[in-house]
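J.: Record note (Swiss-Prot), mutagenesis Arg543 to Ala: Increased intrinsic ATPase activity; ATPase is activated by wild-type but not mutant EsxB A-98. The unchanged residue is displayed. According to Swiss-Prot, the mutagenesis experiment Glu593 to Gln carries the annotation: No longer activates ATPase; when associated with A-543. Summarising the annotation, Swiss-Prot assigns active site to Glu593. The mutagenesis experiment Arg616 to Gln is recorded by Swiss-Prot, whose note states: Increased intrinsic ATPase activity without concentration-dependency; when associated with A-543. Among the features that Swiss-Prot reports, domain 'FtsK 2' is placed at 813-1004. One mutagenesis experiment catalogued in Swiss-Prot, Arg892 to Ala, is accompanied by this note: No change in intrinsic ATPase activity. The annotation domain 'FtsK 3' is assigned in Swiss-Prot to 1099-1282. Under the heading ATP 3 binding site, Swiss-Prot lists Glu1119, Cys1120, Gly1121, Lys1122, Ser1123, Asn1124, Gln1293, Thr1310, Ala1311. For the published mutagenesis Ile1163 to Thr, Swiss-Prot gives the following note: No longer interacts with EsxB. For the mutagenesis of Ile1179 to Asn, Swiss-Prot gives this note: No longer interacts with EsxB. The structure shown keeps the original residue. Quoted from Swiss-Prot for the published mutagenesis Leu1208 to Thr: No longer interacts with EsxB.
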Amino acid sequence: MSTVLVRRKERRQPPQMPRGEILLESPPELPEVVTNSFQNVLMYLPMAAGSAAMVFTFLNHRNTLQLVAGGMFALSMFGMMFGQLSQQSGERKTKLNSARRDYLRYLGQVRQRVRKAAKQQREALEWNNPAPGRLWSMVMSPRLWERRSSDADFAQVRIGAGPQRLAVQLIPPETKPVEDLEPMSAGALRRFLRAHSTVPDLPVAISLRSFARILPDGDPKAVYGMVRALIMQLAAFHSPDDVRITVCASRERMPQWQWMKWLPHSLHPTEYDAAGQVRLLTHSLVELESMLGPEIKDRGMFGASRAPAEPFHLVIVDGGQASYDSQIASDGIDGVCVIDLTGSVAETNEATMLRLRVTPERVYVVKRDRAGKEVLSSVGRPDQASIAEAEALARQLAPFRTSAADEPEEDVLSANMTLTSLLHIDNPYNLDPAVLWRPRPQRNRLRVPIGLDADGRPLELDIKESAQGGMGPHGLCIGATGSGKSELLRTLVLALAMTHSPEVLNFVLVDFKGGATFLGMEGLRHVSAIITNLEEELPLVDRMYDALHGEMVRRQEHLRHSGNYASLRDYEKARMEGAPLPPMPTLFIVLDEFSELLSAKPDFAELFVMIGRLGRSLGVHLLLASQRLEEGKLRGLDTHLSYRIGLRTFSAMESRVVLGVPDAYELPPSPGNGYLKFATEPLVRFKAAYVSGPVDEEPQTRSEGPQIVRQVLPYLTDYIRPQVVEQPQPEQRAEENKSSESLFDVVVRQLAGHGPEPHQIWLPPLDVPPTLDELLPPLSPSAAHGYTADGWEWRGRLHAVVGLVDRPFDQRRDPYWLDLSGGAGHVGVAGGPQTGKSTMLRTLITSLALLHTPQEVQFYCLDFGGGTLAGLAELPHVGSVATRLDADRIRRTVAEVSALLEQREQEFTERGIDSMATYRRLRATGEYAGDGFGDVFLVVDNWLTLRQDYEALEDSITQLAARGLGYGIHVVLSSNKWSEFRTSIRDLLGTKLELRLGDPYESEVDRKKAANVPENRPGRGLTRDGYHFLTALPRIDGDTSAETLTEGIATTVKTIREAWHGPTAPPVRMLPNVLPAAQLPSAAESGTRIPIGIDEDSLSPVYLDFNTDPHFLVFGDTECGKSNLLRLITAGIIERYTPQQARLIFIDYSRSLLDVATTEHQIGYAASSTAASSLVRDIKGAMEARLPPPDLTPEQLRSRSWWTGAELFLVVDDYEMVATSDNPLRPLAELLPQARDIGLHLIIARSMGGAGRALYEPIIQRIKEMASPGLVMSGNKDEGILLGNVKPHKLPQGRGYFVERRSGTRLIQTAYRES
């Protein structure tokens, strides 16, 4: 049998017994009779004398008329005398009647006072000693077991009802002798005193503590009925801890007492048998004494102690074996009263005995006079209770037990009560959810105890709407720090979880500050969401707004689509009637620290109002909790908050805002004390239950040695021996201190995992990035397509997944798919530093690589973001990855893609290909082999760096973006902010991925939402639609750790590479470090043009055409390849011209060109200034002879027919050594402008040192002014711009910038010619 713990409250004050006295007034007295005859005679004598004289006067005349007149005079005289006497008598009677009336009226007023006092006296006595028929109602009231051993009326029991003196003393007046009193008034006084001095049928009680033995006799039925009534009152008002009621009866009479086995007062406190606690009903006093043991063994004689022993024992002896050496059969035991129904116990001390004679109508107290004769004193009518009535009361009391924390002298609200005690759960370690979650009556639905009220009764919070008998669906809880608010919320949520299944009730638990209020509840299947730590992550508040708003909409749509139900109540009613509808649990939202939430996000109040308005019908209940509540915070919401809980507040004003009174401010400081207010009911004071305290150690289900076998047995009074079996040695339990676990932890662990999974209202925030294998269809190797999602419909269609999109309103997270097949084919990624831009690019590349073959997509990467893209270089889809310092590869990459664009523009036109979609289709079907490329992606990580360091490439990439999309050329760019892209290219980026920006104001999605993208969360960003997303990790091993990302990418690249056996992405062709001269076009292929190398853009030959541009300049550091270039040019001249066509003169102070010309082409070689001057004079003379005369025709100028001879090539090496103050070449300066006409060519190579100043040297200045081609090789950038707009910088040997007026500036690699 389950038990119910009773925490006894402070005893209520009974009705007051009237006190005092009433002094009655004396009745009126009879008036005294006045006997003044002589005075009356004297008063009437003159009248009589006069009348007699008149009579005698008329009689003397003996006339008849006169005789009549005399008689009339005599008659009138006697009439006057009689009238006077009558008048005096009437006045006396009138006064006496008035006095009588006044006295009777006075007695009537006193009678009202006396009757009121009698009523109060009856109420007071019946409060303390109710009739047996009313005791059943006391069991379910706060008065159960209200009397404590320290109370004056402890162990006082009613035995019947009889007359008693009026509590207000009626004091009769002192009067004259009765014969002097007005008879009627005196009689009324006597009757008044006789009627009201006693009050009939008042409860008659005896104190069991005052007697060692009570011996009732008389009519057996009446005796048993009275004793049963006596026991019933004793059991109803006294707890089992204070009173024991035991029976010693013969077997024949034991059936009279079988009902007492249900009384908790008749159960042994520590001994158990097979049926439970041993029943204290025996057949002998010796056996009873052995069962009671020390409780009575060590007690003294009756009355020896001034403080009675506890607990008090009432022993009923009805036959049985009463041994004379029994302690109970002695003269009396302290704190023990024996009711002997059969005289089985020897009579000893008459002074401590009470004899009663009981008849069906009267009960008498029996005493003996000195002669030993019985003297009977009636006390009233005996109480009677049948066995059925007694057993009914006993069964009511059977489950109740006193709480161990009961402190009679203390306020019931001062102790802690566990939730399991309120729910009548004995062992929290052995919970059965199937039993706990059994269907509950509608009255108990959403109704749970949360603590004890001031009367010690469980206080239940009912969050149903008032129309269903509840307190309302929405409430408010305010409590200062240390008031126990968090504990109350935990208690409420845990109580609801223990009594309602997840099919009936779900929770959304929100803690704005991120405290531990709801910590540990994640395992409950009731919990749809636990949201904490919003204070530090305010963007999550908006996410919660969307989630809760979405849940309201979802419920509305579900009710409408399921059958257009008006409310959840109608929906559940249809389910119960058999409609095939899924469960739709009630949702209870508990929000702690809501006041601070509203301070941070005032707009959230609109959602609260919406829930308050629609939640009743949708089954969404709301409890708002906070430490403080400012006036005005609840504006618009307070009308929806039907119940309010006020724990101890910081101020009286806060208490008034919540409860309307300042009482919550005056609560004691101990946690859990509070007030509950709902509807128009008065405030209810309560103490919340405690669930965070340690729970008793889990009871051992198996132990070493004998174990009692559980059986189903009849519940009898006799001892039932348990069936014992031997148990094997138990396994050694792990050393675990169960007492360190809290009740909360134990219950949550017991309930975790039971019930259906709840609907997820709040998905976890985007904190843990997914991996690509989690977002893509199943991946596997394919012979035709490599490692991919083979067979998936979107494979190979330029779709890529790059992350997860958070849709809190829809309560789901979707893969973030990009469609790059159409106008959104260019991608821009913007985000502040360390926001995950490079990872986004890697994810995009990897995702496309997993869904396309290397023949379908190719990637060419410019990595200015720290080298992270280098990890993808081994992908078969990646043609090149160039880092910031790899300038050659960067330029070549852009040049290659640009060349591909130009090639496709030409091919598409020639072959009639109208779009890239057609091109893809033709390649896929094999109708067109193509150019070896598919969709080509030029990826630039950190666009600003490219603009700053490679400004010339910006225009090229802009052109690629403007023209390339229609030809399968895509650009993917990243930057720190959108403003770093010029408008010309930013508008072309059809797919924009916006990560966290340094300044949300620059967002191109939504500035307000951009501010909510969390900081220090790489990969978080906004979609075009304003949804938050999280970038996926570019790996396929399921590992979300950032620490192992490099290894994960390497594994992914290796997996993709090993699964592909076809051609890979064409690599970027680079300028060779060494270009053999033999690879240049021959004279037959190039004519008179002299090839000196190949350019970077197209890797095509670069020529010097001296017919067009007669001069050539070379600037370069030592050992950069200047002399090699001069040898190469010289060899080209010799190869293309005969000695008759061209002659060579060398000025070479360092003698590096001694062996260059071994043919007849060389006509001069100067290694010194003197030799050079001599040669220059000769050259000048020869050239001046070729100057055109003034009369030449245009045709002659074009054909140069006015002179004959060879072209003269003057080759100068180390010009810085030549161009001194006595420059031997200076005389030629005036001939340079006409050099083309006269066949003079200067080829000058100069060191880079001082080249900036050398530009103003006359010969170089004149050549530069003529826009002659030149080559700037490796040098120091401090020299400034030398040719065109080229500043020198470090370059490999043989490499330089070829500056020409027609083709602009090109980077070329000059050919190497072996000496």
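Each residue, glycine too, has its Cβ placed from N, Cα and C.
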J.: Is it possible to get the count of other C-beta atoms within 10 angstroms of the C-beta of Arg892 (mutagenesis position)?
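T.: The answer is 23.
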J.: Relative to the Cα of Arg616 (mutagenesis position), which of the binding-site residues Glu1119, Ser1123, Gln1293, Ala1311 has the closest Cα?
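T.: Considering only the listed binding-site residues, the nearest one is Gln1293.
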J.: What Cα-Cα separation, expressed in whole Å, is found between Glu1119 (ATP 3 binding site) and Glu593 (mutagenesis position)?
T.: 76
J.: If you count Cβ atoms within 10 Å of the Cβ of Glu1119 (ATP 3 binding site), leaving out that atom itself, what do you get?
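T.: Neighbour count, Cβ to Cβ under the 10 Å cut-off: 10.
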J.: Could you list the residues of the same chain, at least six apart in sequence, whose Cβ is under 8 A from the Cβ of Glu593 (mutagenesis position)?
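T.: Counting only residues 6 or more apart in sequence, the Cβ neighbours of Glu593 (mutagenesis position) under 8 Å are Asp511, Phe512, Lys513, Glu535, Ala625, Ser626, Gln627.
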J.: If you count CB neighbours within 10 Å, which one among the binding-site residues Ser1123, Gln1293 has the smallest count?
T.: Gln1293
J.: Please identify, among the recorded positions Ile1163, Leu1208, Ala1311, the one with the smallest Cα-Cα distance to Ile1179 (mutagenesis position).
T.: Leu1208
J.: Give the maximum pairwise CA distance in Å, whole number, for the residues Glu1119, Cys1120, Gly1121, Lys1122, Ser1123, Asn1124, Gln1293, Thr1310, Ala1311 listed as binding ATP 3.
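T.: Looking at Glu1119, Cys1120, Gly1121, Lys1122, Ser1123, Asn1124, Gln1293, Thr1310, Ala1311 as a set, their Cα atoms extend up to 14 Å apart.
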J.: Among Arg543, Arg892, Ser1123, Gln1293, Ala1311, these being the recorded positions, pick the one whose CA is nearest to that of Ile1163 (mutagenesis position).
T.: Ser1123
J.: Rounded to the nearest Å, what's the C-alpha distance separating Leu1208 (mutagenesis position) and Gln1293 (ATP 3 binding site)? Just drop the number here, would you?
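T.: Just about 29 Å between their Cα atoms.
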J.: Taking the Cβ of Ala1311 (ATP 3 binding site) as the reference point, list residues of the same chain whose Cβ is under 8 angstroms away and which are at least six residues distant in sequence.
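T.: Counting only residues 6 or more apart in sequence, the Cβ neighbours of Ala1311 (ATP 3 binding site) under 8 Å are Leu1075, Pro1076, Ala1077, Gln1079, Leu1080, Pro1091, Ile1092, Gly1093, Leu1128, Gly1294.
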J.: What does DSSP assign Ala1311 (ATP 3 binding site), in three states?
T.: strand
J.: Just checking, which of Ile1163, Ile1179, Leu1208 (mutagenesis positions) has the fewest C-beta atoms within 10 Å of its C-beta?
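T.: Checked Ile1163, Ile1179, Leu1208; of these mutagenesis positions, fewest Cβ neighbours within 10 Å: Ile1163.
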J.: For Ser1123 (ATP 3 binding site), just give me the three-state DSSP call.
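T.: Helix, per DSSP.
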J.: Mind looking up the mean pLDDT for the domain 'FtsK 2' (813-1004) in the predicted model?
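T.: For the domain 'FtsK 2' (813-1004), the model's average pLDDT rounds to 93.
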J.: At a 10 Å cut-off from the C-beta of Arg616 (mutagenesis position), count the other C-beta atoms across all protein chains.
T.: 23
J.: Using DSSP and three states only, what is Ile1163 (mutagenesis position)?
T.: strand
J.: Would you count the other C-beta atoms found within 10 angstroms of the C-beta of Gly1121 (ATP 3 binding site) for me?
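T.: For Gly1121 (ATP 3 binding site), the 10 Å Cβ neighbour count is 27.
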